[in-house]
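Chemist: Per Swiss-Prot, the features are:
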BINDING   SER41, GLY43, LYS44, SER45, SER46, ARG59, GLY60, LYS206, ASP208, ASP211, ASN236, ARG237, GLN239  GDP binding site
DOMAIN    28-294  domain 'Dynamin-type G'
DOMAIN    519-625  domain 'PH'
DOMAIN    653-744  domain 'GED'
MUTAGEN   TYR231 to Phe  Strongly reduced phosphorylation. Decreases receptor-mediated endocytosis
MUTAGEN   ARG399 to Ala  Does not Affect stimulation of GTPase activity by CTTN
MUTAGEN   TYR597 to Phe  Strongly reduced phosphorylation. Decreases receptor-mediated endocytosis
MUTAGEN   SER764 to Ala  Reduces proline-rich domain phosphorylation by 80%
MUTAGEN   SER764 to Glu  Abolishes midbody localization and shows increased multinucleation
Amino acid sequence: MGNRGMEELIPLVNKLQDAFSSIGQSCHLDLPQIAVVGGQSAGKSSVLENFVGRDFLPRGSGIVTRRPLILQLIFSKTEYAEFLHCKSKKFTDFDEVRQEIEAETDRVTGTNKGISPVPINLRVYSPHVLNLTLIDLPGITKVPVGDQPPDIEYQIKDMILQFISRESSLILAVTPANMDLANSDALKLAKEVDPQGLRTIGVITKLDLMDEGTDARDVLENKLLPLRRGYIGVVNRSQKDIEGRKDIRAALAAERKFFLSHPAYRHMADRMGTPHLQKTLNQQLTNHIRESLPTLRSKLQSQLLSLEKEVEEYKNFRPDDPTRKTKALLQMVQQFGVDFEKRIEGSGDQVDTLELSGGARINRIFHERFPFELVKMEFDEKDLRREISYAIKNIHGVRTGLFTPDLAFEAIVKKQVVKLKEPCLKCVDLVIQELISTVRQCTSKLSSYPRLREETERIVTTYIREREGRTKDQILLLIDIEQSYINTNHEDFIGFANAQQRSTQLNKKRAIPNQGEILVIRRGWLTINNISLMKGGSKEYWFVLTAESLSWYKDEEEKEKKYMLPLDNLKIRDVEKGFMSNKHVFAIFNTEQRNVYKDLRQIELACDSQEDVDSWKASFLRAGVYPEKDQAENEDGAQENTFSMDPQLERQVETIRNLVDSYVAIINKSIRDLMPKTIMHLMINNTKAFIHHELLAYLYSSADQSSLMEESAEQAQRRDDMLRMYHALKEALNIIGDISTSTVSTPVPPPVDDTWLQNTSSHSPTPQRRPVSSVHPPGRPPAVRGPTPGPPLIPMPVGATSSFSAPPIPSRPGPQNVFANNDPFSAPPQIPSRPARIPPGIPPGVPSRRAPAAPSRPTIIRPAEPSLLD
């Protein structure tokens, strides 16, 4: 016969477990451990066995449980047991389980009453149990026997405390009825770890072995030595019953008959016995499950909310709906167009704070990278002067010219304009790369439909490539237009007269320092990369770039200036990235081979990314610091020709040089303005319009709709998993709601005055016998409950001593007298209120037993009373 209450809980817990396992999680109910604590031969193992409903633990007289037994009950469809020390063997006969426990105990402790703290781990799989842990502990003893060590008492207590200290442990404090309750070590230990008494249940065993005429009624009614959760009396099988193979069913029937027939217990028979103990423990398990439900519910609700948004699109999913694929295709294409436009035009909705979007990158190309590429093709001064001198001489031919020729200016300008084609085409290529990258990022949302994604990328990329050709043609046309007519009447053009005076004005301007406010072009952190380790190694500084100088400071407060470097004769060159470095480096050097900083001919400045390097280079260009040119030509001849010019030719070269500078600046300004406009119109805006208006038609013509909208296996699995998870979460929440409504929590009993457990050191000499207490407790309960119970009770016992004090004493005079003095204020231990509660059926022979006990009372108790009162 199993534990019916526990079997009723099994479906409830299984529902929860199934609900959680369906969402791929485990339901951690963490049901309480049930630990049985008590003295030797108190009946601990029998109590535990009755709770499980199986006969499998060793029992007998003396110390039988000599190692802790950790019994794990695990719900399973088949019934068997296995030990941790021999996992490979499954026990289906529980007699063999008992024999294995005895054998394993002897293997570690020997056969001569030895004790070991090493636990035996037993797992019992059964369809009739919950997932619980039960602990059978060795009995508390004070005197070592056999192979037991001298400190056996402390060893056992430490062992017990390890198991019952856990907050979720229920403690069954087992005390036999024929022993002293006030000195119960089990209750004392429980009080240490559970001072509020919330998880301690008193269990009184061996009620059938009490002396005739004595009972434990007041203890079981929680009037004498009360506990918060009270006491439950049980009657276990005797050793004779066990040897006679009396099963648990018959034992429970005999127990019930005992309580119904006993005059002291029949009125509370429904609150006594193993079934009531099972019911009480099962109610504690129910309470624990209910207490766990709010945490589980909030956990499930948070998961459900996180899934709501993702599941919203799947809720109305109908695989057999003929319009489903059409709707999905339209929705996907529209979403792709919206995402593409947001990434290009920018949007305040869901801004990416980790990296630049496509539109921001294209903006950087237009206004940082492209101007930098234009300045990079800046002509070399010596080469330009040589070309101008050759042009002037070739135009004059054999004649000696008196005036500066216009044709030389036009020839040089046209040659410079042609050089603009390369940076302009490179700008288009950079924009195309960003557009294609943006398309791929936007199609990532189409990953559910691989064929649709592939076709969308192909069609849009093909269109961008088509627009690339037209855009490049248009840009080349712009350059050809600039080359076709040199407009020397432009309002920004300096003209011949101004060109001749420009050199003088520039020299004067350089001689007079700028008294106005210096314009700061850029600020930021840079690392000087080539300072030797001997001088501190590479270090990060705060750099400030103006139109005249480059300064660096210790930090961004700009209070402690480290150095200021004038920009005259400075240029930029690229530096290869170090093998072990993740920094991107460029260098600044002096064209006149002078040191730029201390003993360094160049300073290497490091940034975290190539984009930062390009941005700094563009800033240096604005300040007039240009990139280094490759000197592929023979400079010796150039120098000879340059320096061999006569003064008149030199003046003409200088004039044309200034005119070329002025006109090329006008063209650069125009190209810098027209390039972004041309690319935006011919490429970006056209691509957006194509996606919005024509992409869908191209998709329909490129492939069958069914093949386009075939889901990937991963996406179908993901959708199914998400929907299953969503419904499982809702089902689990419904189950939790059902459990909450179908079960009832038992309220915690109110606190009781259990100071007797704390004062047992002073009471311990007196109370020796609980059975007797049940005979004369009516006068004693007030003594325990009230703060000053003694005085009012003194007169009552005096009158009652002769007539009602004897019945409990005859069987064990000594212990009875000691127990009678549990109340230090009552000189005579018996209270006269008992007669009214004694059933009329008390045997007439009881009075004859009273006389022997009376003489022993003064001898044992009276000498101890004064010290107790003190």
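Even glycines carry a Cβ here, placed using N, Cα and C.
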Chemist: When DSSP states are grouped into helix, strand and coil, how many residues of the domain 'GED' (653-744) land in each?
Modeler: 83 helix, 0 strand, 9 coil
Chemist: Quick one: average pLDDT across the domain 'Dynamin-type G' (28-294), no decimals.
Modeler: 82
Chemist: Check each residue in the chain of TYR231 (mutagenesis position) that is at least six apart in sequence and keep those whose C-beta is under 8 Å from its C-beta; list them in sequence order.
Modeler: ILE201, GLY202, VAL203, ILE204, VAL219, LEU220, ASN222
Chemist: Among the binding-site residues SER41, SER46, GLN239, point out the residue whose Cβ has the most other Cβ atoms within 10 Å, with all shown protein chains included in the count.
Modeler: SER46
Chemist: Minimum Cβ neighbour count within 10 Å among the recorded positions LYS44, ARG399: which residue?
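Modeler: Selected from the recorded positions LYS44, ARG399 on minimum Cβ neighbours within 10 Å: ARG399.
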Chemist: Tell me the residue counts in helix, strand and coil for the domain 'PH' (519-625), as DSSP assigns them.
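Modeler: The composition, in the requested order, is 16 helix, 48 strand, 43 coil.
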Chemist: Including all protein chains shown, what's the count of other C-beta atoms within 10 A of the C-beta of TYR597 (mutagenesis position)?
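Modeler: A 10 Å sphere around the Cβ of TYR597 (mutagenesis position) contains 18 other Cβ atoms.
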Chemist: Name the secondary structure element type, per DSSP in three states, that contains GLN239 (GDP binding site).
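Modeler: Assignment for GLN239 (GDP binding site) reads helix.
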Chemist: Going by C-alpha positions, which of the binding-site residues (SER41, SER46, ASP208, ASN236) is nearest ARG399 (mutagenesis position)?
Modeler: SER46
Chemist: Under 8 Å between C-beta atoms and at least six apart in sequence, can you list the same-chain neighbours of ASP208 (GDP binding site), or say none if there are none?
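Modeler: When sequence neighbours closer than 6 are ignored, ASP208 (GDP binding site) has VAL235, PHE258 within Cβ distance under 8 Å.
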Chemist: Say you check the Cα of TYR597 (mutagenesis position) against those of the binding-site residues SER41, LYS44, SER46, ASN236, GLN239; which is nearest?
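Modeler: Its closest listed neighbour, by Cα, is LYS44.
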Chemist: Count the Cβ atoms, other than its own, that fall within 10 Å of the Cβ of ASN236 (GDP binding site), considering every protein chain shown.
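Modeler: Taking every protein chain into account, the count is 25.
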